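Some features that Swiss-Prot has for this protein:
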{"type": "DOMAIN", "residues": "149-257", "note": "domain 'CBM21'"}
{"type": "MUTAGEN", "residues": "Val85 to Ala", "note": "Abolishes binding to PP1 but has no effect on binding to glycogen synthase, glycogen phosphorylase or glycogen; when associated with A-87"}
{"type": "MUTAGEN", "residues": "Phe87 to Ala", "note": "Abolishes binding to PP1 but has no effect on binding to glycogen synthase, glycogen phosphorylase or glycogen; when associated with A-85"}
{"type": "MUTAGEN", "residues": "Asp247 to Ala", "note": "Abolishes binding to glycogen synthase and glycogen phosphorylase but has no effect on binding to PP1 or glycogen; when associated with A-250"}
{"type": "MUTAGEN", "residues": "Glu250 to Ala", "note": "Abolishes binding to glycogen synthase and glycogen phosphorylase but has no effect on binding to PP1 or glycogen; when associated with A-247"}
Amino acid sequence: MSCTRMIHVLDPRPLTSSVMPVDMAMRICLAHSPPLKSFLGPYNGFQRRNFVNKLKPLKPCLSVKQEAKSQSEWKSPHNQAKKRVVFADSKGLSLTAIHVFSDLPEEPAWDLQFDLLDLNDISSSLKLHEEKNLVFDFPQPSTDYLSFRDRFQKNFVCLENCSLQDRTVTGTVKVKNVSFEKKVQVRITFDTWKTYTDVDCVYMKNVYSSSDSDTFSFAIDLPRVIPTEEKIEFCISYHANGRIFWDNNEGQNYRIVHVQWKPDGVQTQVAPKDCAFQQGPPKTEIEPTVFGSPRLASGLFPEWQSWGRVENLTSYR
């Protein structure tokens, strides 16, 4: 096909005799022939679709979970500081004062002090155990010094002091210094002299030196179980110069008896089961007075001499 025929197809209008290339290009651009529009139609639709797609917003490549946002919103109220209102006085101190009140009234300090008489009753009621129901049935020999001195001069041996504590009998014995070699023993029985035991005494150095007397000590453990019908008695023997001197408490022996404690604190001797208790003549007992006195001190602590016995305070001679 020649160029002239092509131009007639695009534009049927008449052409000049001379056709320039510019004229042909202008006709092609300005021509509205149906074949060209139909040819360019699909391309225009593709451009419009591309333009619409370019206007759409792009999706982000990172996705944020909604849970993190909800948790942050849930925690945010706690992070906020709570508002507080504090009232103060003129000096800036708090107006709040706390006072604690007790339903029970406080007792004065003087009510906490023990009454000596009540304390004595309590201690007496506690002595109901078997280990505490043994006592001496004789006064301390050194309490009456005049009698002790006479017996010492006559028998050459005499029990000086004796104590019973934790089922152990301890004491001291005074002997006359008749020879250098001496032997002092305590003969004791726990079954009314069916059997007996001789316990050696130990020499003690005299605190107050005396050339005519010596002091010995002893300690005897009592059996754990002693029948109440059996008698517990002991005496002192002194061996010197081939002779034996005895101190048997003027023939009565030194006895340890079972006693029964009563709620009022009074001690009564337990009678044997096989025979009635023979009560002897009443003995002179020391009655304790309130808050202590010379009489009470001499009864509880015989080694403490009082002004009432100042006439008896002489040496062991």
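Cβ atoms here come from the backbone N, Cα and C positions, even for glycine.
When the Cα atoms are compared, Phe87 (mutagenesis position) and Asp247 (mutagenesis position) turn out to be 92 Å apart. The average per-residue pLDDT of the prediction over the domain 'CBM21' (149-257) is 92, rounded to a whole number.
Secondary structure by DSSP for the domain 'CBM21' (149-257): 7 helix, 59 strand, 43 coil. Other Cβ atoms within 10 Å of the Cβ of Phe87 (mutagenesis position), summed over all protein chains shown, number 7. The mutagenesis positions under consideration are Asp247, Glu250. Their Cβ neighbour counts within 10 Å are lowest for Glu250. Asp247 (mutagenesis position) sits 95 Å from Val85 (mutagenesis position), taking the C-alpha atoms as the reference points.
In this structure, the C-alpha atom of Val85 (mutagenesis position) lies 96 angstrom from that of Glu250 (mutagenesis position).
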